[in-house]
Amino acid sequence: MLEHGVMKIPGINNVGKTGQAGGETERIPSTEPLGSSAATSPAGPLGGLPARSSSISNTNRTGENPMITPIISSNLGLKHRVTLRKATLASLMQSLSGESSNRVMWNDRYDTLLIARDPREIKNAIEKSVTDFGGLENYKELTGGADPFALMTPVCGLSANNIFKLMTEKDVPIDPTSIEYLENTSFAEHVNTLDSHKNYVVIVNDGRLGHKFLIDLPALTQGPRTAYIIQSDLGGGALPAVRVEDWISRRGSDPVSLDELNQLLSKDFSKMPDDVQTRLLASILQIDKDPHKVDIKKLHLDGKLRFASHEYDFRQFQRNAQYVAGLG
């Protein structure tokens, strides 16, 4: 079926106009959240964390994944919390080179818990779709050459949606494409309403950039609140391409200025001089912080800016990440 000009293939992640898997076309400003469609692939049963199987790779005899830092009390010092956050994200990214972890993490079934996704069922759905299309060659021809069995490098919407789910879900599925986005609301004023003693993640759908990304706002322990960006980018717009693994490795634990974020996500951004716009984009969203790699001529300053925030429990985030990393 066609959705926003993209062929949707039941049961698996889909391929956008760019030829990238994920069913999303980047760099097209829209009033709808990127990745607004949910696939119809089957998923495992809903519920809490599934029992760990001895067949799951990367686990020790306790059933815990040794790559993940042990889950401990949330009453942590700032330095320790920063270290735990960095280790959790690094272990998650490392696991995505594994077939099962990759398929579970970058699936577009948003109506079930991410930790209820079953990699075997996802693979079976892929195989069925390939068969329905008359074989692998026919499938590739109809989807722009995409290999459905290859490890996925997610476009911005797919990575933002799924990491948002991973961070926020506990007992109830959260669909990032169905949540209420704030529009015509000051980002700076909204952040000021958030409880500084709680963790929040903000999902940003920026039509000016044709881009979707996350802002992680860990609980404040002392001093000014810290913000971190989590993103992938297909490229072709104002910013160059970047894989989510590379971003997490190099800048995922690099705090960004809330003052700069407030400027970037303000209505006044479109009125700022070109050099200021370039500097802000490079500082916040360019992996090298290099203004020469920002092309502001590709901005769509009349595009809509929308965002939504959600509280998360860091220990639950660790558990969810541990599930994905333990799949291998």
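Cβ atoms are placed via backbone N, Cα and C, with glycine included.
Experimental mutagenesis is annotated in Swiss-Prot for Cys156 to Ser, with the remark: Abolished protein-glutamine deamidase activity, leading to impaired ability to inhibit the host cell cycle. Abolished accumulation of the cyclin-dependent kinase inhibitors CDKN1A/p21 and CDKN1B/p27. Abolished ability to activate the host MAPK/ERK cascade. Cys156 (mutagenesis position): 30 other CB atoms within 10 A of its CB, across all protein chains.
The active site annotation in Swiss-Prot covers Cys156 (among others) and is backed by a curator's inference.
Under its mutagenesis entries, Swiss-Prot includes Asn161 to Ala with the note: Impaired ability to mediate deamidation of host NEDD8, leading to decreased ability to inhibit the host cell cycle; when associated with A-177. Other Cβ atoms within 10 Å of the Cβ of Asn161 (mutagenesis position) number 29 in total over all chains. DSSP assigns Asn161 (mutagenesis position) to a helix in the three-state reduction.
Swiss-Prot gives this note for the published mutagenesis Thr177 to Ala: Impaired ability to mediate deamidation of host NEDD8, leading to decreased ability to inhibit the host cell cycle; when associated with A-161.
Among the sequence features in Swiss-Prot, the mutagenesis site His211 to Asn is noted as follows: Abolished ability to inhibit the host cell cycle. Under the three-state DSSP scheme, His211 (mutagenesis position) falls in the strand class.
According to Swiss-Prot, the feature active site maps to His211 (among others).
Cβ neighbour count for Gln231 (mutagenesis position): 24 (other Cβ atoms within 10 Å of its Cβ, all protein chains included). While the structure shown retains the original residue, Swiss-Prot records the mutagenesis experiment Gln231 to Ala with this note: Abolished ability to inhibit the host cell cycle.
Annotation source Swiss-Prot lists active site at Gln231 (among others).
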| Where Thr177 (mutagenesis position) sits in the secondary structure, as DSSP reduces it to three classes | coil
| request: Find the shortest Cα-Cα separation between Gln231 (mutagenesis position) and the mutagenesis positions Cys156, Thr177, His211, and name the residue that gives it. | output: Cys156
| Taking Cα-Cα distance, which of the mutagenesis positions Cys156, Asn161, Thr177 are within 10 Å of His211 (mutagenesis position)? | Cys156
| field | Rounded distance in angstrom between the Cα atoms of Thr177 (mutagenesis position) and Cys156 (mutagenesis position) | value | 13
| request: Name the secondary structure element type, per DSSP in three states, that contains Gln231 (mutagenesis position). | output: coil
